[in-house]
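Taking it in order: structure first as structure tokens, then the write-up.
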Amino acid sequence: MKKKNISPSLVLHPLLLLLLPFFAFNSLALKFSPQLLSLLSLKTSLSGPPSAFQDWKVPVNGQNDAVWCSWSGVVCDNVTAQVISLDLSHRNLSGRIPIQIRYLSSLLYLNLSGNSLEGSFPTSIFDLTKLTTLDISRNSFDSSFPPGISKLKFLKVFNAFSNNFEGLLPSDVSRLRFLEELNFGGSYFEGEIPAAYGGLQRLKFIHLAGNVLGGKLPPRLGLLTELQHMEIGYNHFNGNIPSEFALLSNLKYFDVSNCSLSGSLPQELGNLSNLETLFLFQNGFTGEIPESYSNLKSLKLLDFSSNQLSGSIPSGFSTLKNLTWLSLISNNLSGEVPEGIGELPELTTLFLWNNNFTGVLPHKLGSNGKLETMDVSNNSFTGTIPSSLCHGNKLYKLILFSNMFEGELPKSLTRCESLWRFRSQNNRLNGTIPIGFGSLRNLTFVDLSNNRFTDQIPADFATAPVLQYLNLSTNFFHRKLPENIWKAPNLQIFSASFSNLIGEIPNYVGCKSFYRIELQGNSLNGTIPWDIGHCEKLLCLNLSQNHLNGIIPWEISTLPSIADVDLSHNLLTGTIPSDFGSSKTITTFNVSYNQLIGPIPSGSFAHLNPSFFSSNEGLCGDLVGKPCNSDRFNAGNADIDGHHKEERPKKTAGAIVWILAAAIGVGFFVLVAATRCFQKSYGNRVDGGGRNGGDIGPWKLTAFQRLNFTADDVVECLSKTDNILGMGSTGTVYKAEMPNGEIIAVKKLWGKNKENGKIRRRKSGVLAEVDVLGNVRHRNIVRLLGCCTNRDCTMLLYEYMPNGSLDDLLHGGDKTMTAAAEWTALYQIAIGVAQGICYLHHDCDPVIVHRDLKPSNILLDADFEARVADFGVAKLIQTDESMSVVAGSYGYIAPEYAYTLQVDKKSDIYSYGVILLEIITGKRSVEPEFGEGNSIVDWVRSKLKTKEDVEEVLDKSMGRSCSLIREEMKQMLRIALLCTSRSPTDRPPMRDVLLILQEAKPKRKTVGDNVIVVGDVNDVNFEDVCSVDVGHDVKCQRIGV
């Protein structure tokens, strides 16, 4: 069908009708200017916040014919009043560009970047034939890029970065003979790069990275003699780099990383004397690094990582005096590192890990005072560690593991105030570990395991202010543990296994932060200190293969999160305290090869591996196939009951007896009697406690969707599993597999026997609340599938989330993402949480207040999408009238709660702000370094109040050195500070928080296993894109932007 020609007046007619009241008194003055009507059509067609077009108003007095020339974003010609520049960038606009934009016929500059414009790209823009700059980057335009751009014959700059275009790259771009900058990066273009692009003789900048382009690289691109920046990485090309690219004599930046290229590196690239950045990583290049590359005297950044290169580092690299970044990781390179590399005056980053290098490291490495990070792990380096590595006190990451380094650690490292992460395991280092590491205020991670260190473990490790991980296992200390080791303020994981330690285990007083303690395979003796109950966060305790004696402290069973206990291969005696049978968290309890007697506790122990109790001749019970002699053990219990009828004495009772005995001077016989009494009190626990009597009635299942299992299925599954996913203030969560194979999460709310709280439930209130929660449906909310209840217990049935929680991701220490990918994922999680809370606050009737928002209540589904859990559950339980109910968790509770004892939507906003601060800083909501009584909110505000560099607050491991990520983190910091305002009235509603977050959302795209992080055409900084190899530190690679 043939298109009709439509006159401008007819096109504008509907708009005139719409605006008729507006011009009722002003029609003559404004003369219905197409300039005005085109701009007003933009205003009416695009949606955005009120501020977007706040000053785009037409006066009713008719005093200004060209009123639009004073509007924000609009620049007019001084003579004709025609619009020559229109900048609507970063206004949070959405919608589609109206056809009336074509009547801005004098427009030279049009910037629509940083919005959410969508749909096909409007061809009406191609009618703006005078345009010299067109920026549509960071929007959501989709479909194929339409033909017609060649009509913009004066165009110099075209930026379409980060959209959703697909199909082939437009070939008619090649007809833009004045074009200097071309950016089609970050979309989904496919096919080959048009060879005709090689005819753009004035082109200085081309960016096609982050698409799905394929085929061979066009040799004709070598004809772009004015080109300074070529960025075409993260595509799927094949073949080699054309030798014609050596003709790009003005090229400064060249990036073909992650492109599936192969073959040898072209010798001719060594002729690019102006080249400053050369990124060829993650390809299939083979052969040696050409010696001609030593001619690249301007080179600052060189990354050949993750290829199949062989041979050695060219000796001429020692002459690259401007080089700051050298990364050759994961190749087959060998030989020695040229000595001159250590004397490069600007070198800040050296990555050589996972090669076959030999010899010693350059002895002057770091002497330039600028070295910041070095990783030479997984090679065959020998000799000593250079003492000059931290000469400028800027080194923050030093990774040396899996080599053959020998000699002592340089004492200079103990003065390296910048050091954050130090890994030197699996070497041949010897001598004494120098004192001083404990004074390093930034040191968080130290691994010196599997070396030959001797003498004493430095006691000052216990004073290291932020140290979280310390591994000294497999060494030759032959000394006692430092008495103060458990007082380390932030130490979470401590391993000194198989290190020839002797003596007794120090008392556990002060053991507040430890998650894992590994002391197996030593020669420790004495008893296990009873005050291990101080280790409140302990998950894993391994004291196996030592010479420990005495009884097993019942205090271990009271640790709220303890999961793995290994006391095997010792000389322990007595019985296993019955308290362990009621533990809800223990999944492993290995006491094999000891001298234990008596019954194995029932309860949760019934599902443990029988081998955990082997080689204890005196143990009895079903697990070891030996029936217990009830008369023998009952007699023993009766004897104890005669002395302690009212309640079994705990450790403190035994301690009192010891004190009294010493005080009155009664000697040996009284001590024996007290000891016997104390040991018998442990035996009494075999038959005591932990049993719930009485009839609790039948189970009832209330389902909120169709379920393929029954209440009995749930109860039976829980009776057979000890797979605890978590435990909190409201109950314990189990992973349960139903008979049909479906996996769900079951939250058993605390009953009346939880500690001494004597919690009771209001039956009707519970059911009413559950009914409200069961009807919540949102993609960012964990779905409540149903509820099982009886007279004494309530269990909530949720969909199972396989990827753990945000707390695991932030603080679990298992980094499986790159820095850029992790930040992007965390930002998306933050948005997901905001969307979920926004739904609860603004779309539910009645409004649902979460009451306990924290990272452990934010779960991650199979796609790492955030799902808010435990919303409203805190209202389902209450304590006796004499007990006070604390709504929320320490560190996340809004300050006004202290005097109002009320929780509302603003309380959730505060908790959400704390979560954002945890994401930004990498720290927990409460840490010792914040000072007594202070939270992360106080700490951040104190840092900003003292005018410390805001970047010092940002998490180093999250890529804060990357300009784009750094600015995004600062933006999130501003939002977090708003949310954690002391006054509730100053906190924005979650709807506004969500809007701000979405406006500042980072533009990232994933292709395969790679995250594309590419910057704006006008941004000449660099992004760090980090990859993780199993067992390695984060490896940073860079993508120029």
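Glycine too: its Cβ is placed from the backbone N, Cα and C atoms.
Here the original residues stay in place, and none of the substitutions has been built in.
Feature list (source: Swiss-Prot):
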| type | residues | note |
| --- | --- | --- |
| MUTAGEN | F161 to A | Reduced interaction with CLE41 peptide |
| MUTAGEN | S162 to A | Reduced interaction with CLE41 peptide |
| MUTAGEN | G186 to A | Reduced interaction with CLE41 peptide leading to desorganized vascular tissues |
| MUTAGEN | G210 to A | Reduced interaction with CLE41 peptide leading to desorganized vascular tissues |
| MUTAGEN | Y234 to A | Reduced interaction with CLE41 peptide leading to desorganized vascular tissues |
| MUTAGEN | D255 to E | Reduced interaction with CLE41 peptide |
| MUTAGEN | D303 to R | Reduced interaction with CLE41 peptide leading to a cambium-defective phenotype and adjacent phloem and xylem cells; when associated with A-305 |
| MUTAGEN | S305 to A | Reduced interaction with CLE41 peptide leading to a cambium-defective phenotype and adjacent phloem and xylem cells; when associated with R-303 |
| MUTAGEN | R421 to A | Slightly reduced interaction with CLE41 peptide. Impaired interaction with CLE41 peptide leading to a cambium-defective phenotype and adjacent phloem and xylem cells; when associated with A-423 |
| MUTAGEN | R423 to A | Reduced interaction with CLE41 peptide. Impaired interaction with CLE41 peptide leading to a cambium-defective phenotype and adjacent phloem and xylem cells; when associated with A-421 |
| DOMAIN | 719-1001 | domain 'Protein kinase' |
| BINDING | L725, G726, M727, G728, S729, T730, G731, T732, V733, K747 | ATP binding site |
| ACT_SITE | D852 | active site, proton acceptor |
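Where Swiss-Prot records a feature, it is marked here on the structure.
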residue	record	CB count, 10 Å
F161	mutagenesis position	24
S162	mutagenesis position	26
G186	mutagenesis position	27
G210	mutagenesis position	31
Y234	mutagenesis position	29
D255	mutagenesis position	26
D303	mutagenesis position	24
S305	mutagenesis position	25
R423	mutagenesis position	22
D852	active site, proton acceptor	26
Next on the checklist: Distance check, please: Cα of L725 (ATP binding site) against Cα of D255 (mutagenesis position), rounded to an integer number of angstrom.
Outcome noted: 45
Checklist outcome for this item: In the domain 'Protein kinase' (719-1001), averaged pLDDT is 79
Checklist outcome for this item: Close to R423 (mutagenesis position), taking Cα pairs within 10 Å and only the recorded positions G186, G210, Y234, M727, G731, D852, are none
Checklist entry - So what sits near V733 (ATP binding site) in its own chain, CB-to-CB under 8 Å and at least six residues off in sequence? => result I724, L725, G726, M727, A745, V746, K747, K748
Checklist entry - If one measures from the C-alpha of D255 (mutagenesis position) to the C-alpha of S162 (mutagenesis position), what distance in angstrom results, rounded to a whole number? => result 18
Checklist entry - Near the Cβ of M727 (ATP binding site), how many other Cβ atoms are there if near means within 10 Å? => result 17
Checklist entry - With every protein chain in view, how many other Cβ atoms are within 10 Å of the Cβ of G731 (ATP binding site)? => result 24
Next on the checklist: At a 10 Å cut-off from the C-beta of L725 (ATP binding site), count the other C-beta atoms across all protein chains.
Outcome noted: 17
Checklist outcome for this item: Whole-Å Cα distance, D303 (mutagenesis position) to G210 (mutagenesis position), is 18
Checklist entry - Say you check the Cα of F161 (mutagenesis position) against those of the recorded positions G210, R421, G731, D852; which is nearest? => result G210
Next on the checklist: Going by Cα-Cα distance, which of the recorded positions (G186, Y234, S305, D852) sits nearest to S162 (mutagenesis position)?
Outcome noted: G186
